[in-house]
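**Student:** Please see the structure below; I have some questions.
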Amino acid sequence: MRMFETRAREWILLVKLVLFTSIWQLASALGSMSSIAISYGEGGSVFCGLKSDGSHLVVCYGSNSAILYGTPGHLQFIGLTGGDGFMCGLLMLSHQPYCWGNSAFIQMGVPQPMTKGAEYLEVSAGDYHLCGLRKPIVGRRKNSNIISSSLVDCWGYNMTRNFVFDKQLHSLSAGSEFNCALSSKDKSVFCWGDENSSQVISLIPKEKKFQKIAAGGYHVCGILDGLESRVLCWGKSLEFEEEVTGTSTEEKILDLPPKEPLLAVVGGKFYACGIKRYDHSAVCWGFFVNRSTPAPTGIGFYDLAAGNYFTCGVLTGTSMSPVCWGLGFPASIPLAVSPGLCIDTPCPPGTHELSNQENSPCKFTGSHICLPCSTSCPPGMYQKSVCTERSDQVCVYNCSSCSSHDCSSNCSSSATSGGKEKGKFWSLQLPIATAEIGFALFLVAVVSITAALYIRYRLRNCRCSENDTRSSKDSAFTKDNGKIRPDLDELQKRRRARVFTYEELEKAADGFKEESIVGKGSFSCVYKGVLRDGTTVAVKRAIMSSDKQKNSNEFRTELDLLSRLNHAHLLSLLGYCEECGERLLVYEFMAHGSLHNHLHGKNKALKEQLDWVKRVTIAVQAARGIEYLHGYACPPVIHRDIKSSNILIDEEHNARVADFGLSLLGPVDSGSPLAELPAGTLGYLDPEYYRLHYLTTKSDVYSFGVLLLEILSGRKAIDMHYEEGNIVEWAVPLIKAGDINALLDPVLKHPSEIEALKRIVSVACKCVRMRGKDRPSMDKVTTALERALAQLMGNPSSEQPILPTEVVLGSSRMHKKSWRIGSKRSGSENTEFRGGSWITFPSVTSSQRRKSSASEGDVAEEEDEGRKQQEALRSLEEEIGPASPGQSLFLHHNF
């Protein structure tokens, strides 16, 4: 009986140890597992992390396209680790590693060979290898003493084998060519692998005990066990200065390890960083070059992750956004990531729950993130409350003996008991309170006067009779010195959007039932509805979300743009509704849905309906709509989300460009870039815009080029069922090799006029060039597509630059539906006049202007027609993949 009790106690201790080690990994070294990780190398650097919404899904940011496009957005991970050109994570369901990116030594996906049924506690990645710690194995010796051993599986360069160690290990951390871990029994360090370049194994301080360790490129740093929590480092990269820091002393920066106690530590290539225990700020030491940015001061971090030459950390607070420092990576990353791993077990001693009620990263009931407790206070402060399971310790200033400005200002702003202290407090605060009251009264007066003037203005406008509106001139244009100019006041009155009531639209859409849904987006649903007059419409309803500001901005953007723009191939806005917290937009109904449904839907017959003539016609019509936005709206409009699901098809198979929620007004000079954070859809997103945050009309040209490849091939922009998941990376090599037949959609027979499709392929390849300035403008793209369509339709005059309007625009497309609705409105219905329209041209004007003048695109087309196909394709030679940030040059020059 006692034997069974002894075994039960040992099993309970073992389970507790496993749970503790699974949540204690608070920082990601060069190859440790955490909720955030960094991949590096010549292909570009990438930061990845688990989303802050508690979904355990991965989000990435950086310049390595293989990792960005290969990110498995549908898989849930326990933790992440990164190496040279690849990223790996531990799957939540199978507890097996899964990798993506590009590595010559590790198989992407689940690494092979993989033992059937094997489950892992944690994984760690080095430069070219990956190791995983299996769940503990418990055995029995002959003398009946229970022993624990560890089984570690490794894959990659000189590491593909199974290791069995006669001790229980945890906290795996990988260097460039080696791996280390902590012994659960005596807290000593154990390492294995190649130590020729690092000497890490021979230099292990065997008599020392550690709380945690982190391996760098060629060194290891660990936090010593005990109250002091000092850091100790060993290895070759922190001893031989000449081999690391360059030849000139002016290029060297050597920082010694800190003396303060640390909470966490991470290792880079030739340096290390840690989180200070008393204020959670970051500190770094080791070898740097003078171009490296230092660690930020005055801010705290939940977690750190190190790459080769830079470090990123998750800020404390509610934003959970990462910031980076060092060399070769942006300082700010537009993501929100989890500062740790969500667990549903109580926090172990020495840790506390992350308190963030406003935006909790853990969505499951009873789950939380555990963080280490702070054990000391900064100088001049004392501990007011100790660390508990629910919150960290609280430190306050000792106001009786202030020796710093921060202490004085903090103490002066808080009221204390006693008459003397109160008098001192009011003597400091009375001038501030007086100024605040005076400013508040001034602000109230300004707001009151402004409100009174606004109400007076609206009342005066309401008194204007309807006869005054009817007495305006019939023409929206007047002559000025022989030049035609638009009358903006008249255009403002004619460009109007009908105001619907919510009750009216709810009845039209049959109560917004799920059966009425005809489309869904990230922030809205589209319902089919029938108005009282029998008109079929599409009602776009914003989804209730916590991010109300973003939904409101997209609603306002689309309403303002579509109420001002008018073109045959832009989706027409009929009206809107904004009441009771609901935001709805009413459009004309597109009977045939989106181009995406035709090309990629499950119904094969629907795909076959779009023969080559219809596909190219849709491409021409979409191009004319985008050309109108770029060249005939003033200021230009940049759509930012051109894709097949935003190209809608009406009952006559005419195309309309839709969804202007992400659109922006561009500069009058279309060549000038806008500094904007990337927004759009992966696969269609301009790489130059994604990396440099420079937005121009050429970003829409890139997206349209991807759309052309999608129309020609029938493949999705990103389809991970293929080895080359990105359509651009797949199609461009085929075009360069002249293998056009392999590019075309196999569902359709090749047309007799194959030269027309070769023209379109050439246009698409030019549109997806890496640099925006090398791409053609939309007017040149439209001209080339119109000629290709004329040739495809068997037009005997292949030199005709412009197709007849009825071919391109559609025979019955005259904007009658929207005006018919306006004419049936009663006097009691609300109509809001939108702001002044931009100066624009009728849609047919673009064709006439391009026909009347020989543009650069026309001259280029005429010259290309006399060349052979192989010469034309050879001229398209250029790299499509993202540019390397220059790590190889940095290594060669500095190390």
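Cβ atoms here come from the backbone N, Cα and C positions, even for glycine.
Take a look at what Swiss-Prot says about it:
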type: ACT_SITE; residues: Asp641; note: active site, proton acceptor
type: BINDING; residues: Val518, Gly519, Lys520, Gly521, Ser522, Phe523, Ser524, Cys525, Val526, Lys540; note: ATP binding site
type: DOMAIN; residues: 512-789; note: domain 'Protein kinase'
type: MUTAGEN; residues: Cys221 to Tyr; note: In acr4-7; abnormal embryogenesis, and reduced internalization into vesicles
type: MUTAGEN; residues: Ala433 to Phe; note: Enhanced dimerization
type: MUTAGEN; residues: Gly438 to Val; note: Enhanced dimerization
type: MUTAGEN; residues: Ala452 to Cys; note: Unchanged dimerization
type: MUTAGEN; residues: Lys540 to Leu, Met or Trp; note: Loss of kinase activity
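In terms of burial and nearby residues, how do these features look in this structure?
**Tutor:** Every protein chain shown contributes to the tally, and the Cβ of Asp641 (active site, proton acceptor) ends up with 21 other Cβ atoms within 10 Å.
Long-range neighbours of Lys520 (ATP binding site) (same chain, six or more residues apart, CB within less than 8 Å of its CB): Val526.
According to DSSP, Cys221 (mutagenesis position) sits within a strand segment.
When secondary structure is read from DSSP and collapsed to three states, Ala433 (mutagenesis position) falls in the helix class.
Proximity of Gly438 (mutagenesis position) to non-local residues of its own chain (separation of 6 or more, Cβ distance below 8 Å) is seen for none. When secondary structure is read from DSSP and collapsed to three states, Gly438 (mutagenesis position) falls in the helix class.
Non-local neighbourhood of Ala452 (mutagenesis position): empty, since no residue in the same chain at least six residues away has a C-beta under 8 Å from its C-beta. Under the DSSP three-state reduction, Ala452 (mutagenesis position) is assigned to helix.
Within 10 Å of the C-beta of Lys540 (mutagenesis position) we count 23 further C-beta atoms, all protein chains included. DSSP classifies Lys540 (mutagenesis position) as strand under the three-state reduction.
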**Student:** Which of the listed recorded positions (Cys221, Val518) has the least company, meaning the fewest other Cβ atoms within 10 Å of its Cβ?
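**Tutor:** Sparsest of the recorded positions Cys221, Val518 by Cβ contacts within 10 Å: Val518.
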**Student:** Expressed to the nearest Å, what is the distance separating Cys221 (mutagenesis position) and Asp641 (active site, proton acceptor) at their Cα atoms?
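**Tutor:** A Cα-Cα distance of 47 Å.
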**Student:** Measure from the CA atom of Asp641 (active site, proton acceptor) to the CA atom of Lys540 (mutagenesis position) and give the result in Å, rounded to a whole number.
**Tutor:** 17
**Student:** Summarise the model's confidence over the domain 'Protein kinase' (512-789) as a mean pLDDT value.
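**Tutor:** The average pLDDT of the model in the domain 'Protein kinase' (512-789) works out to 87.
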**Student:** Among the recorded positions listed here, Ala433, Val526, which has the most company in the form of other Cβ atoms within 10 Å of its Cβ?
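**Tutor:** Counting every other Cβ within 10 Å of each candidate, the maximum falls on Val526.
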**Student:** So how many other Cβ atoms are close to Ser524 (ATP binding site), meaning within 10 Å of its Cβ?
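**Tutor:** Ser524 (ATP binding site): 21 neighbouring Cβ atoms within 10 Å.
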